[in-house]
Amino acid sequence: MERILYQVFPSDTNYSYDPPAVTAPSQGSSQTDFGKVVIALVVILVSVGVFYLAYTLFLKDCILLFKAKKQRTTTEIGFGQTPARNQDHPGP
C-alpha cells in the first residue's frame, strides 16, 4: 500500500484572504437625478410650509405689535399714516 501525503496549503500562494470583487448594479444617471429633484422639492415644500405656519401663527402678530409700538395706538395701524397730535391741544 502506498502512502499518500497531502499538502493542505500550496507553498507558493499568499495566505491572506482576498474576497472576490462584487460589482453592484449601477443605477442609471436619470434615476439618481430624479431622486435629487424629489429631495429638493420635498425640502422646498417643507420649508415653505414651515414659513407659512410661522407667519400665520407667530410672525403676523409680531409685525402688528412692532407697528403698534411704532405708532400711537393699535387702532391707527389699519388707517395708515396719521398726522402727529398737537401736545398743546389734546383731543377728546
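Sequential numbering from 1, following the chain as shown.
Just so you know, glycine gets a Cβ as well, placed from its N, Cα and C.
Original residues only: the substitutions mentioned are not part of this model.
Now, the feature entries from Swiss-Prot:
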- Ser11 to Leu: In strain: Mild (VARIANT)
- Ile39 to Val: In strain: Mild (VARIANT)
- Thr56 to Ser: In strain: Mild (VARIANT)
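Counting only the Cα atoms, the space from Thr56 (variant position) to Ile39 (variant position) is about 26 angstrom. In the structure as shown, the Cβ atom of Ile39 (variant position) sits within 10 Å of 10 other Cβ atoms. The Cβ neighbour count for Thr56 (variant position), using a 10 Å radius over every protein chain in view, is 10.
Ile39 (variant position) falls within a helical segment according to DSSP. DSSP assigns Thr56 (variant position) to a helical segment in the three-state reduction.
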